[in-house]
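**Student:** This is the structure I have questions about; it appears just below.
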Amino acid sequence: MAGVAFGSFDDSFSLASLRAYLAEFISTLLFVFAGVGSAIAYAKLTSDAALDTPGLVAIAVCHGFALFVAVAIGANISGGHVNPAVTFGLAVGGQITVITGVFYWIAQLLGSTAACFLLKYVTGGLAVPTHSVAAGLGSIEGVVMEIIITFALVYTVYATAADPKKGSLGTIAPLAIGLIVGANILAAGPFSGGSMNPARSFGPAVAAGDFSGHWVYWVGPLIGGGLAGLIYGNVFMGSSEHVPLASADF
């Protein structure tokens with residue numbers, strides 16, 4: 001069984017840990033700048049028209065590509081979490097200590113906030129869009145949607161990046177993570193906004209000064225990420241036994 005490790009402050013303030021926090025800050029800043037920037041660009045190009053299908057696809061693709069890059073550039077330094085829900089899920093599965101995870105959260109939230117204020121500045125003060133549950137849906141539906149799509153994201157992180165049995169699959173981890181996020185935004189964007197990432201929702205909320213319904217984007221992703229970590233960490237990584245399929249079985 002995987003266990004949660006509290007860790008020590010000495011380890012969390014080592015040079016390697018400080019580098020990891022900086023890497024998380026930079027990766028999250030770049031991801032949020034591109035992701036939120038794509039939503040701002042869409043609003044400008046369409047004169048604030050309602051989101052349509054081409055716009056949803058463009059924003060989903062932008063988030064997927066940006067996360068692919070953000071994870072890849074941080075992978076060898078911090079693991080490329082770029083998301084408090086990913087960090088939480090990995091902590092639940094014993095892949096990162098709680099203390100280090102808290103500092104990851106701080107770096108991620110600061111990176112997202114910095115990205116959104118930079119966007120507000122370079123766009124001449126254009127509105128920074130925030131996540132919200134679609135009209136006609138309740139907060140509970142939004143939470144459930146975020147639980148499901150964040151579970152899919154963190155499960156993908158475990159399968160392609162955290163699992164020691166991943167083998168050559170690890171080389172495509174950033175791509176797989178980017179793809180699942182893009183796909184989930186296509187599926188959930190019109191309903192919950194498709195956040196999967198408390199930091200992605202936090203920065204825009206701070207920059208816009210609008211925290212209405214913001215709790216949905218903490219509760220849903222943290223439950224989904226925690227469940228993925230609990231299940232994958234204990235069921236699929238809890239045993240060292242692994243029998244790969246023979247090549248003839250593919």
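In case you wondered, yes, glycine gets a Cβ from its N, Cα and C as well.
No noted substitution is present; original residues retained.
What Swiss-Prot notes for the published mutagenesis of CYS116 to Ser is this: Reduces the mercury-sensitivity.
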**Student:** Can you tell me how many other Cβ atoms are located within 10 Å of the Cβ belonging to CYS116 (mutagenesis position)?
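**Tutor:** If we count other Cβ atoms within 10 Å of CYS116 (mutagenesis position), we arrive at 27.
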**Student:** Using DSSP and three states only, what is CYS116 (mutagenesis position)?
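**Tutor:** For CYS116 (mutagenesis position) - judged by DSSP and reduced to three states - the answer is helix.
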